[in-house]
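Undergrad: Input: one structure, supplied below.
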Amino acid sequence: MADQLSEEQIVEFREAFSLFDKDGDGSITTKELGTVMRSLGQNPTEAELQDMISEVDADSNGNIEFKEFLGLMARKLRDKDSEEELKEAFRVFDKDQNGFISAAELRHVMANIGERLTDEEVGEMISEADVDGDGQINYEEFVKCMMAKKRRKRIEEKREHDGGSRTKSAGPSAAPASKRGQKCVIL
């Protein structure tokens, strides 16, 4: 994945990484990860940082090597690139273009892709993503839902690849997926 980065990006990331690699051993602590990323213009939440650490700190030693960091940054930039895709997906669901996905719009789109849903299933899907409780999904809620789903999928893929021997760290992402948007909607 780091092979998707330009030489210029790698140099920039190395410089930022090196600032926090106090002893020059090629690794930073997981606690420093957020600071390094913010110095590069990223603004990860604590939950995102925990998910990222779960992805790369395979030996749970609290250190992240530069190669692992490059992989994280490449994924973060790729996620940023997919913002246009998310906007387009939201427009597909938001049939009346009012900035919200209603239960009726969700049911309509899901039916068009061959997913017949009961009223209860539609209600569950809406409530999973509906942070403000207004009964609809706005764009911000849609993006959070989709990005969280992507992160969970990457973590699950890594676990399967690693043999599933690790458990999730404590924090928001430690809740069972079924309680944290597993049905989160949509794609």
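Placed from the backbone N, Cα and C atoms, the Cβ positions cover glycine too.
None of the substitutions listed is reflected here, since the structure keeps the original residues.
So Swiss-Prot lists the following for this protein:
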- Ser27 to Cys: No effect on CAMK1 activation (MUTAGEN)
- 44-79: domain 'EF-hand 2' (DOMAIN)
- Asp57, Asp59, Asn61, Asn63, Glu68: Ca(2+) 2 binding site (BINDING)
- Asn63 to Thr: No effect on CAMK1 activation (MUTAGEN)
- Lys67 to Pro: No effect on CAMK1 activation (MUTAGEN)
- Asp94, Asp96, Asn98, Glu105: Ca(2+) 3 binding site (BINDING)
- Ala111 to Thr: No effect on CAMK1 binding. Decrease in CAMK1 activation. Loss of CAMK1 activation; when associated with D-123 and R-127 (MUTAGEN)
- Gly123 to Asp: No effect on CAMK1 binding. Decrease in CAMK1 activation. Loss of CAMK1 activation; when associated with T-111 and R-127 (MUTAGEN)
- Ser127 to Arg: No effect on CAMK1 binding. Decrease in CAMK1 activation. Loss of CAMK1 activation; when associated with T-111 and D-123 (MUTAGEN)
- Asp130, Asp132, Asp134, Gln136, Glu141: Ca(2+) 4 binding site (BINDING)
Undergrad: Tell me, which binding-site residues from Asp96, Asp134, Gln136 are within 10 Å of Ser127 (mutagenesis position) if we use the C-alpha atoms?
TA: Asp134, Gln136
Undergrad: Considering Cα atoms only, can you say which of Ser27, Asp59, Lys67, Gln136 is the nearest neighbour of Asp96 (Ca(2+) 3 binding site) among these recorded positions?
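TA: Going through Ser27, Asp59, Lys67, Gln136 one by one, the closest to Asp96 (Ca(2+) 3 binding site) is Gln136.
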Undergrad: Drop a 10 Å sphere on every Cβ of the binding-site residues Asp59, Asp132 and tell me which sphere holds the fewest other Cβ atoms.
TA: Asp59
Undergrad: Restricting to the domain 'EF-hand 2' (44-79), what is the model's mean pLDDT?
TA: 82
Undergrad: Which of these binding-site residues has the least crowded Cβ, counting other Cβ atoms within 10 Å: Asp57, Glu68, Asp96, Asp130?
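TA: Counting other Cβ atoms within 10 Å of each of the binding-site residues Asp57, Glu68, Asp96, Asp130 gives the minimum at Asp96.
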Undergrad: When the number of other CB atoms within 10 A of each residue's CB is tallied over all shown chains, which of the recorded positions Ser27, Asn61, Ser127 has the maximum?
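TA: Of the recorded positions Ser27, Asn61, Ser127, the most buried by Cβ count within 10 Å is Ser27.
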Undergrad: With every protein chain in view, what's the tally of Cβ atoms within 10 Å of the Cβ of Glu141 (Ca(2+) 4 binding site), excluding that atom itself?
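TA: For Glu141 (Ca(2+) 4 binding site), the count of other Cβ atoms within 10 Å is 21.
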Undergrad: At a 10 Å cut-off from the C-beta of Ala111 (mutagenesis position), count the other C-beta atoms across all protein chains.
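TA: Its Cβ shell of radius 10 Å holds 11 other Cβ atoms.
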Undergrad: For a quick check of packing: other C-beta atoms within 10 Å of the C-beta of Gln136 (Ca(2+) 4 binding site), how many?
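TA: Its Cβ shell of radius 10 Å holds 19 other Cβ atoms.
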Undergrad: Run through the Cβ atoms and count how many others sit within 10 Å of the one on Glu105 (Ca(2+) 3 binding site).
TA: 19
